Amino acid sequence: MKFFLMCLIIFPIMGVLGKKNGYPLDRNGKTTECSGVNAIAPHYCNSECTKVYYAESGYCCWGACYCFGLEDDKPIGPMKDITKKYCDVQIIPS
């Protein structure tokens, strides 16, 4: 019984850290665009996602950098479900 009560107290305090995918937002609430030359260079968004937003990887999807493995506390831009499903399939290997 004591073990059960202790678990009820400790687990919520520990929290659950997860990863998410999406278009990360900067301080101004804008996404990193990858149009033109940046869209052609496949490593631009991967570099932005890993070095600026501390994600696992990223690539250009629909004109903005789409990051994989963002921390839960990083804000991401709103998107439609169909866009998320499309961008979640990583086309360009990082």
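Yeah, the Cβs are placed from backbone N, Cα and C, and that goes for glycine too.
Here the structure is a predicted model, which means the values were calculated and not measured.
Annotation source Swiss-Prot lists domain 'LCN-type CS-alpha/beta' at 20-88. Counting residue by residue with DSSP, the domain 'LCN-type CS-alpha/beta' (20-88) contains 22 helix, 19 strand, 28 coil.
Counted within 10 Å of its Cβ, the other Cβ atoms near Asp26 (mutagenesis position) come to 11, all protein chains included. Swiss-Prot documents Asp26 to Ala as a published mutagenesis change and attaches the note Small effect on toxicity and on the binding affinity to cockroach neuronal membranes.
If you take the C-beta of Lys30 (mutagenesis position) and look for same-chain residues 6 or more apart in sequence within under 8 angstroms, you find none. Under the heading of mutagenesis, Swiss-Prot lists Lys30 to Ala and annotates it as follows: Small effect on toxicity and on the binding affinity to cockroach neuronal membranes.
Here Swiss-Prot describes Glu33 to Arg as a published mutagenesis experiment; the accompanying note says: >10000-fold decrease in toxicity and small decrease in binding affinity to cockroach neuronal membranes.
For the mutagenesis of Glu33 to Phe, Swiss-Prot gives this note: 743-fold decrease in toxicity and small effect on the binding affinity to cockroach neuronal membranes. The structure shown keeps the original residue. The Cβ of Glu33 (mutagenesis position) has Gly63, Ala64, Cys65 as same-chain neighbours under 8 Å, each 6 or more residues away in sequence.
Among the mutagenesis results in Swiss-Prot, Glu33 to Ala has the note: 47.5-fold decrease in toxicity and small effect on the binding affinity to cockroach neuronal membranes. The residue drawn here is the original one.
Quoted from Swiss-Prot, the note on the mutagenesis of Glu48 to Gln is: 27.3-fold decrease in toxicity and 74.5-fold decrease in binding affinity to cockroach neuronal membranes. When Cβ atoms from all protein chains are considered, those within 10 Å of Glu48 (mutagenesis position) total 19, not counting its own.
According to Swiss-Prot, the mutagenesis experiment Glu48 to Asp carries the annotation: 8.3-fold decrease in toxicity and 43.6-fold decrease in binding affinity to cockroach neuronal membranes.
Quoted from Swiss-Prot, the note attached to the mutagenesis of Glu48 to Arg states: 608-fold decrease in toxicity and 11455-fold decrease in binding affinity to cockroach neuronal membranes.
The mutagenesis experiment Glu48 to Leu is recorded by Swiss-Prot, whose note states: 29-fold decrease in toxicity and 158-fold decrease in binding affinity to cockroach neuronal membranes.
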